[in-house]
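J.: Quick one: this structure, given as structure tokens, is what I'll be asking you about.
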Amino acid sequence: MLPNNQWQIPINNGLTHQENMAAHAAVMKLRVHDLQSIISQLSLRKPRPQKSEHQKVVVESLRDPHHARQIYQMASNFPNGNYEMQKRPATTSQVRSHPYVLPSRSGASNHLVNHHYQQQQQQQPQPHNLLHQQMMASHHSHLQQQHHPSTVRWLTPELLEEQLRGSMRYGAPAAAAATNAPLHSSFPNHGRSSQQSLQKSEKSNRPKKMYADNFEPLPLPFYDVISVLLKPVELHSSDSPTLKQTKQLQFPFLLTAEHISKISYRADVTPLPRYELQLRFFNLTEPVQGPQKDDFPLNCYARVDDSVVQLPNVIPTNKTNAEPKRPSRPVNITSNMNRYKKEHTVAVEWLADKRVWAAGVYFVHRVNSDILFKRLNQNVSRHRSLEVTKQEVIKKLSGGEDDIAMDRLNISLLDPLCKTRMTTPSRCQDCTHLQCFDLLSYLMMNEKKPTWQCPVCSSNCPYDRLIVDDYFLDMLAKVDKNTTEVELKEDGSYDVIKEEAFCISDDDDDDVVPATVNGTASCSSTNGNGLANEAAKKKPADDDIITLSDDDDEELNRGIMNSLNDSFSPGRHTASAELAAQKTPPQQKKKTKDDDIEIITLDDTPPRPVAASANLPMRQMSQQNQMPVGSSPSGMASTQMGMNEGASKTIRDALNKIGEQSANSSTQSSPLVQLHHTTHPLNFAQSSYMNPSSGSQTPTSQYGYSPMINQAPHFQMQNGLIGRNNQMVHMQQHHLQQQQQQQQSPQIMSPSFYAQQQMSNGGAFAYYPPQYPQQQYRQN
């Protein structure tokens, strides 16, 4: 598109300079369909659908001498959008026979006049109609003398009434008497309805104001208004008070070169602060005292230079038939406009009802929370002095005018928004509480979602009403960094409140260790005299500490497993016995004079005979698995507890000698145990946990056999002899050997308690103390 100043250069297109300027101005005023008709008639190149592209094609064609004259004539003949229109030649079908055939903007008014005229023709005689024809002829001649013959004006109701009265003055003398009568007297049947229709038509055709009444928009802290590009224009209400209508309006505005240079950036990557173009809507239905906040019309839709503006999303609601509402915030239209163009247009479409709205465009400078924080913190007038707040504290705690005094007033030093320690305590001037909040946190929260509500009392807390309290600012500088709460006094001073926190340990120490916060022990009380600490130190440890431990049992089991592998190693018996003797069952700790803690070991497992079990041969270990009928594991455990170390050593020596004698008369490596073949009143039975059908077991098992036994031996009983295969030993010889052992060392248990037992899994023998009844069973 060529600007106007370039048409001052002489162009050789066959038109004068004035004609070129007139043609250019006429083209710029044409509508899109008029431009399209010129392009189609002259067969010009087809432009893009934008109006600016159509204008560009037509203006460029003015340089062509073949099209310049035609474009000038066609553009000049098109209407320019004003209230004047070109008069077309009337045809015979358009000639009216009554005197009220004047064009009107409203088709309803013409129809109403025609209707009244038809009824008048039916009631009045024909000569009266001739009189009206004469009046019509004289009226047309009078209009042709006053107005330009090529145009007529659109009539308003006032002009229509004036012309009707004038037509009567130019008529017959009989009609002159009607000039003093009211207008509706000519229509006796429908005079009232005609007057009401004219009043409605006058009201609907009355020109409406473009700009809204003066009001004060709500100032936005994060937007500094530089200039007003479009003064708030009025979005009119619906013509019918009960019906809603969809309306559209377009408003032009201009940008200067300075504005264009400041917004020539990419809005998505440019950080704050930056310049923006802002579109705002307001509700002007009811007069509101104070600034007007942003409010969007119903079903609002906006476009800037044919680009759709993204409005804030509708707030979701669960209420039925609720009117959709949008958040109260401005709209950034910087990215919706051509930044290198001066003339712009805003088009707004909305659903009009009885409410009145307004829309305006502003050029603003957008800032962030850090800039607002510096502005308020550096402004001395926005700081409340220490003495003013101190007097307010004294007034609240002493009762003041209300005679209601508080016992104490605790103030938290933590920000109610972030739950962290405040750095710049601030509050609203209109709030009555003394509790403050952090200024920077409050500004950052409202930058993301502008609500401007006090975090303490939820009342309105705008930016221009915020203050910085120097009383609490001085308090934060003096108290410890770990302090989170203070108590205000009646004289305006304060005490630091520190919480008592102690850690209860499960150790045997009597000392109470205070809990630490960030490496510093907090053990002071509310009054600072330290009474709580002294009481905590003098508090005796009366609680019983119970220790549940299985470490000793694990060591015993480990010793037993080692003894199974070394049961026939004579050199290791002594070392195993010494090791097992050192590992005694856990005993109760002795109480000292300073120790009042009683240690209880909740271990219902009976202690085991460590020394005996650690050095018994494999077959003697298997003998312990035999239990008499009617016995229980608990009885077995108590019997083992009764065995002392001397008895265990005697039994071990006796069994070793029997094994050596059996080994001398046999080539087998496993010993044979000799027993009396006599009937004993005590019979033995197999333990329930011994499987008679099981074969040879691994040496690592508690009930296993020595590695020297490769196969399970088979025992036989013949004539008082017991042995494996043909290796038989007299029972009498075994009895003599047992008597010799009794004479050498004190014997607690008689060898007669070793009963004969034939087992299919290797011929193992079991030993039981004399207090248990023994029963002997022969296995099948």
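Note that Cβ sites are derived from N, Cα and C of the backbone, with glycine treated the same way.
Straight out of Swiss-Prot:
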DOMAIN    203-367  domain 'PINIT'
MUTAGEN   LEU417 to Ala  Greatly reduces E3 ligase activity and decreases smo-1 chain formation
BINDING   CYS431, HIS433, CYS454, CYS457  Zn(2+) binding site
J.: With the cut-off set at 10 Å between Cβ atoms, which of these recorded positions ends up with the most neighbours? Options: LEU417, CYS454, CYS457.
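T.: Going through LEU417, CYS454, CYS457 one by one, the largest Cβ count within 10 Å is at CYS454.
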J.: Return the count of C-beta atoms lying within 10 angstroms of the C-beta of CYS431 (Zn(2+) binding site), excluding that atom itself.
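T.: There are 17 such Cβ atoms around CYS431 (Zn(2+) binding site).
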J.: Could you state the CA-to-CA distance between LEU417 (mutagenesis position) and CYS431 (Zn(2+) binding site) to the nearest Å?
T.: 17
J.: Would you list, in sequence order, the residues of this chain other than CYS431, HIS433, CYS454, CYS457 that have their CB within 8 A of the centroid of the site's CB atoms, where the site is the one recorded for Zn(2+)?
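T.: Apart from CYS431, HIS433, CYS454, CYS457, the close residues are ARG427, CYS428, THR432, GLN435, VAL456, SER458, SER459, CYS461.
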J.: Specify the count of other C-beta atoms within 10 Å of the C-beta of HIS433 (Zn(2+) binding site).
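T.: If we count other Cβ atoms within 10 Å of HIS433 (Zn(2+) binding site), we arrive at 13.
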